[in-house]
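The structure appears below as structure tokens.
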Amino acid sequence: MHRSLSLRAVVCLSTLLPASLLYAAPDVDIETLKQELLELKQRYEAQQKALAVLEQRVRQVEDQPATPAPKRLAKSPADFKQSGSTVAASSGTGGATGGSSYGQSLKDDSEPAQSVSNLYNEASGFFGNGKFSFETGITYARYDARQLTLNGFLALDSIFLGNINLDRIKADNWTLDLTGRYNLDNRWQFDVNVPVVYRESTYQSGGASGGDPQATSEESVSRDPTIGDVNFGIAYKFLDESATMPDAVVSVRVKAPTGKEPFGIKLVRSTANDNLYVPESLPTGNGVWSITPGLSLVKTFDPAVLFGSVSYTHNLEDSFDDISSDVNQKVGGKVRLGDSFQFGVGVAFALNERMSMSFSVSDLIQRKSKLKPDGGGWQSIVSSDANAGYFNVGMTIAASENLTIVPNLAIGMTDDAPDFTFSLKFPYYF
């Protein structure tokens with residue numbers, strides 16, 4: 001009896017246990033799902049906060065004005081025109097917001113850097129930055145020449161018998177240039193230039209101390225600051241640069257003989273050396289009227305700017321009361337200075353928005369001058385022809401929107417050219 005009851009109890013318990021387990025399992029799964037759902041909600045809230053922060057940053061960026069693209073430094077006028085047409089097309093076809101900001105960016109980019117404008121001014125000689133401009137410039141030129149004089153003959157084609165004399169001339173020239181310019185409609189330019197010249201020359205020669213070839217003597221002559229030859233010019237810009245054509249300017253310059261002419265200046269013999277003759281004064285001008293037509297071209301090949309110029313100077317014939325250099329002698333006559341031809345080519349680069357640098361070579365070729373004493377015929381002046389070649393290194397520095405600093409170094413490459421010439425100009429635009 002007891003065994004049957006125990007068996008029945010075991011059977012009942014075995015049937016009830018799986019049912020209790022089945023009811024307990026869903027409770028555990030629900031708790032797990034609730035925990036996972038809570039974690040997902042927390043992640044969602046964190047993501048929502050992150051999205052809100054990102055959205056706020058995007059709005060701040062959109063509210064800021066668009067930053068224009070960097071300016072091209074060596075941009076030609078042809079590019080300016082193309083940029084202008086692109087701006088018009090963008091504003092006409094673009095959207096209300098994106099099109100206007102993009103067009104404004106192109107408009108800002110179409111404006112040339114100030115260094116490029118200064119570069120064009122110096123290369124073409126046409127200053128179009130303002131209606132009026134005034135330029136102050138200082139120029140220093142150094143000239144040092146030696147001449148070997150042989151008085152004797154060669155023996156056995158290799159031995160020189162006689163006297164050897166070495167002559168030397170050292171000259172320092174300072175010029176203060178005052179130039180005023182007027183620009184009319186960025187097409188015509190009128191200018192006048194007034195130079196103030198200071199000169200000092202030192203002459204050396206052997207044969208001092210009674211003709212001793214080993215002894216040398218020297219004499220110095222100076223000229224106080226004096227106005228030189230005033231000149232004025234007219235320039236016309238007849239061609240604007242395009243994709244295929246350069247910027248072209250034609251000019252005419254007239255020089256008046258307002259300085260001290262070199263004719264009639266007497267050569268005085270040195271008291272210490274019979275071989276040395278020095279002028280009693282120094283000239284500050286040519287003494288004759290001259291006219292110089294010229295042409296200058298400028299073309300952009302980004303990032304470089306190529307430029308070139310050519311000019312021809314014709315000196316007018318004139319008469320003087322005295323053309324002799326002998327002391328106590330006065331001879332009137334006519335003077336015909338030799339005409340000159342000058343050309344130059346170079347390349348320039350814009351270093352940044354305020355500075356540019358240029359390199360160029362130039363050459364001046366002058367014909368011989370002639371004199372005609374009263375009652376005589378025309379006579380050519382010995383060694384009056386010249387060939388002066390230069391290598392030029394220049395810069396433009398935009399000190400402000402109105403003031404530019406232009407240093408330039410010219411190195412003489414031929415015997416007729418000064419050893420070097422350094423100039424510093426300060427054009428100011430009103």
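Sequential numbering from 1, following the chain as shown.
Every residue, even glycine, has its Cβ placed from backbone N, Cα and C.
Heads up, this one's the original sequence, none of the swaps are in it.
Under the heading of mutagenesis, Swiss-Prot lists TYR44 to Ala and annotates it as follows: No change in trimerization of the isolated coiled coil fragment.
The mutagenesis experiment ARG57 to Ala or Glu is recorded by Swiss-Prot, whose note states: Reduced trimerization of the isolated coiled coil fragment.
According to Swiss-Prot, the mutagenesis experiment GLU122 to Ala carries this note: Loss of salt bridge, no longer secretes FapC across the outer membrane.
A mutagenesis experiment is reported in Swiss-Prot for this position, PHE126 to Ala, and the note states: No longer secretes FapC across the outer membrane.
Mutagenesis annotation in Swiss-Prot: PHE127 to Ala, described as Allows secretion of FapC across the outer membrane; the structure shown retains the original residue.
DSSP gives GLU135 (mutagenesis position) a strand state. Among the sequence features in Swiss-Prot, the mutagenesis site GLU135 to Arg is noted as follows: Allows secretion of FapC across the outer membrane; when associated with E-181.
In this view, ARG181 (mutagenesis position) is surrounded by 23 other Cβ atoms within 10 Å of its Cβ, with every protein chain counted. The note that Swiss-Prot attaches to the published mutagenesis ARG181 to Glu is: Allows secretion of FapC across the outer membrane; when associated with R-135.
For the mutagenesis result LYS425 to Ala, the note given in Swiss-Prot is Loss of salt bridge, no longer secretes FapC across the outer membrane. Within the same chain, residues at least six positions away from LYS425 (mutagenesis position) with a Cβ under 8 Å of its Cβ are GLU135, THR136, GLY137, ILE138, ASP177, ILE405, VAL406, PRO407, ASN408. DSSP assigns LYS425 (mutagenesis position) to a strand segment in the three-state reduction.
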